[in-house]
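S.K.: Sharing a structure with you now.
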Amino acid sequence: MNISNSQVNRLRHFVRAGLRSLFRPEPQTAVEWADANYYLPKESAYQEGRWETLPFQRAIMNAMGSDYIREVNVVKSARVGYSKMLLGVYAYFIEHKQRNTLIWLPTDGDAENFMKTHVEPTIRDIPSLLALAPWYGKKHRDNTLTMKRFTNGRGFWCLGGKAAKNYREKSVDVAGYDELAAFDDDIEQEGSPTFLGDKRIEGSVWPKSIRGSTPKVRGTCQIERAASESPHFMRFHVACPHCGEEQYLKFGDKETPFGLKWTPDDPSSVFYLCEHNACVIRQQELDFTDARYICEKTGIWTRDGILWFSSSGEEIEPPDSVTFHIWTAYSPFTTWVQIVKDWMKTKGDTGKRKTFVNTTLGETWEAKIGERPDAEVMAERKEHYSAPVPDRVAYLTAGIDSQLDRYEMRVWGWGPGEESWLIDRQIIMGRHDDEQTLLRVDEAINKTYTRRNGAEMSISRICWDTGGIDPTIVYERSKKHGLFRVIPIKGASVYGKPVASMPRKRNKNGVYLTEIGTDTAKEQIYNRFTLTPEGDEPLPGAVHFPNNPDIFDLTEAQQLTAEEQVEKWVDGRKKILWDSKKRRNEALDCFVYALAALRISISRWQLDLSALLASLQEEDGAATNKKTLADYARALSGEDE
């Protein structure tokens, strides 16, 4: 029988294809596979190159890849490589173990970005994965923004976590959640994300659920809840290089006799004080090679996530569910000096302190519920201003609160370190939709204020509340005064949300409608009320009030302190909310909006208050100053864009 070469080649191809399904590579752990195959792409890594598992990552990755551990929770800070670990383990599951995998991120946008900047470059840069993706770089039904289907028959899905439909229909072996704390508590009233998502793995022979996140607020944080449901909470213990005693690294504080310590105002002096024998440990002295994770509840431990031991040292079966905690102090991607610098920047700013606790320490933030500031005490904190605009003020912003029968505006001046001065109070009575009322608001917006040297300053940016009235009124005024100068806003009472989240694009009405994190702003403002400057010395974050009853009086102080934090049950969960108890709070709202205007200037136009003030102080002559200040106002309000 004659067989052509082409027929032989086709036969060889089909035989190989048939035998390929029978081939099983030599078993590898997740770490072994990642160290041999994983590559960090330039699009999503600080440093492109071959992956090398760090000591504190070893047990976490092997636990993620283990068939014997069903649930893995990772409570972590930033800069510990969690997303990279997760993606490396997913590649291991797809190529080595041939499992169907699914990962959820908080929103559809997050999922699309993760697929574009992390997943697709990873497929490109790992040869064994690329060999399973003949569709790479092409339009193909197996290559979409939500799904990749490989030639070994395995699928990978990457979906947003907001919609309940994204938790249906898929049947997978591995379910993962990145930044779980940012997910909604209740997905369209159908349940928690992990409850819905883990239903997708119930039919698997080797079900796996991986949850990881930087934590948020204590009592309402989903990664905290997931961790509390696990019987094992593991912390990374390292031996003291001097006395040999094991301990996990703690940040500590002034009262604790161990942890990170440094000379005041000198971050470079930082060292770690051993909790056992008060040994002084420098960062470069620690050796994590033989460090191990120890459960603070049961005492079980592991070095590599494969072999597990009881507190007495006897080998035991791997746990069904386990939680790991890891934070920045262990990371080679930062220094203890930088950690201390970051801590020092949080002084006087609760929002920054919360961010530090969450993203540097990897701990939940415990919101403090306290009494309101005393309005009568605050009303006595009046100061004599040397001019309508005090010398240390570099920039003016305003907040406008909308009511049906009036508009209220407060003008605030800002100096280095966000030190602030109340400059003006304007209450414009009249129907909110009457043009004559709005013309008087226009006059208030365009009012100028004088410095001691005679230079006049205009309000650089204004945030105008759209709540409670027809928002198109504010939209039209934004277009009239400049889209970047007058910014329509809406409040978002979500704990931890940034003070201002200005969109990059205009909405369908042609304006930059901006969400304001009112809870975050109020907490920062209340914390700043506690700062008391000494004499005329600068104090970052301090708040100043003028000895002028037209601008500041007891009524103003009462409105600034009208709200308090209370615990309320919302949808079956306890939450901490700001409540005015029906007290008037327009002054506080205006302060929030003025702070938001400042933050927009800093984040969008890189406003540097220190540099701007230095430039203003160098100017001589009123005429020169007027011209220069007008230029500053135009540039910093975005009119030159």
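Using N, Cα and C of the backbone, Cβ positions are placed for all residues, glycine too.
Don't expect the noted substitutions in this model, because it carries the original residues.
Take a look at what Swiss-Prot says about it:
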type     : residues                                                       : note
ACT_SITE : GLU179                                                         : active site, for ATPase activity
BINDING  : ASP401                                                         : Mg(2+) binding site
BINDING  : GLY491, ALA492, SER493, VAL494, TYR495, GLY496, LYS497, PRO498 : ATP binding site
MUTAGEN  : TYR46 to Phe                                                   : Complete loss of high affinity ATPase activity and packaging; no significant effect on endonuclease or strand separation activities. 40% decreased velocity of translocation and about 10 times more frequent slipping during DNA translocation
MUTAGEN  : ALA78 to Val                                                   : Almost complete loss of DNA packaging; more frequent pausing during packaging
MUTAGEN  : ARG79 to Ala                                                   : Complete loss of ATPase and DNA packaging activities
MUTAGEN  : ARG79 to Lys                                                   : Almost complete loss of DNA packaging; much lower motor velocity and more frequent pausing during packaging
MUTAGEN  : SER83 to Thr                                                   : Intermediate loss of DNA packaging
MUTAGEN  : SER83 to Ala                                                   : Almost complete loss of ATPase and DNA packaging activities
MUTAGEN  : LYS84 to Glu                                                   : Complete loss of high affinity ATPase activity and packaging; no significant effect on endonuclease activity and slight decrease in strand separation
MUTAGEN  : LYS84 to Ala                                                   : 40% decreased velocity of translocation and 95% loss of DNA packaging
MUTAGEN  : GLU179 to Asp                                                  : Lethal; weak ATP hydrolysis and complete loss of packaging, translocation does not seem to be impaired
MUTAGEN  : LYS497 to Arg                                                  : Km for ATPase increased to 68
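Let's see these features in context: how buried, what's close, how far.
M.R.: Shown in sequence order, LEU105, PRO106, ASP110, GLY212, SER213, THR214 are the residues of the chain, 6+ apart in sequence, with a C-beta less than 8 angstroms from the C-beta of GLU179 (mutagenesis position).
Counted within 10 Å of its Cβ, the other Cβ atoms near ASP401 (Mg(2+) binding site) come to 22, all protein chains included.
Other C-beta atoms found within 10 angstroms of the C-beta of GLY491 (ATP binding site) number 19, with every protein chain shown included.
Here TYR46 (mutagenesis position) comes close to PHE333: these same-chain residues lie at least six apart in sequence, with C-beta atoms under 8 angstroms from its C-beta. DSSP assigns TYR46 (mutagenesis position) to coil, not to a helix or a strand.
The 10 Å shell around the Cβ of ALA78 (mutagenesis position) contains 17 further Cβ atoms across the protein chains shown. Secondary structure at ALA78 (mutagenesis position), taken from DSSP and collapsed to helix, strand or coil, is coil.
Same-chain residues at least 6 positions away in sequence with a Cβ under 8 Å from that of ARG79 (mutagenesis position) are, in sequence order, THR328, SER331, PHE333, THR334.
DSSP assigns SER83 (mutagenesis position) to a helix in the three-state reduction. Of all the Cβ atoms in the protein chains shown, 16 others lie within 10 Å of the Cβ of SER83 (mutagenesis position).
Of all Cβ atoms in the protein chains displayed, 19 besides its own lie within 10 Å of the Cβ of LYS84 (mutagenesis position).
Taken residue by residue with DSSP, GLU179 (mutagenesis position) is part of neither helix nor strand, so it is coil.
Residues within less than 8 Å, Cβ to Cβ, of LYS497 (mutagenesis position) and separated from it by at least 6 positions along the same chain comprise GLU515, GLY517, ASP519, THR520.
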S.K.: Measure from the Cα of ALA492 (ATP binding site) to the Cα of every one of the recorded positions SER83, LYS84, ASP401, then give the nearest.
M.R.: ASP401
S.K.: In Å, rounded, how far does the Cα of ASP401 (Mg(2+) binding site) sit from the Cα of SER83 (mutagenesis position)?
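M.R.: Spelling it out, the Cα of ASP401 (Mg(2+) binding site) and the Cα of SER83 (mutagenesis position) are 42 Å apart.
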S.K.: How many whole Å apart are the CA atoms of PRO498 (ATP binding site) and SER83 (mutagenesis position)?
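M.R.: Their Cα atoms are separated by 23 Å.
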S.K.: How long is the line from the C-alpha of GLY491 (ATP binding site) to the C-alpha of ALA78 (mutagenesis position), rounded to the nearest angstrom?
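M.R.: It is 28 Å, counting Cα to Cα.
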S.K.: Among ALA492, SER493, PRO498, the binding-site residues in question, whose Cβ has the most other Cβ atoms within 10 Å in this structure?
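M.R.: Checking each of ALA492, SER493, PRO498, the winner is PRO498.
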S.K.: Of the mutagenesis positions listed here (ALA78, SER83, LYS84), which is spatially closest to SER493 (ATP binding site) when Cα positions are compared?
M.R.: ALA78
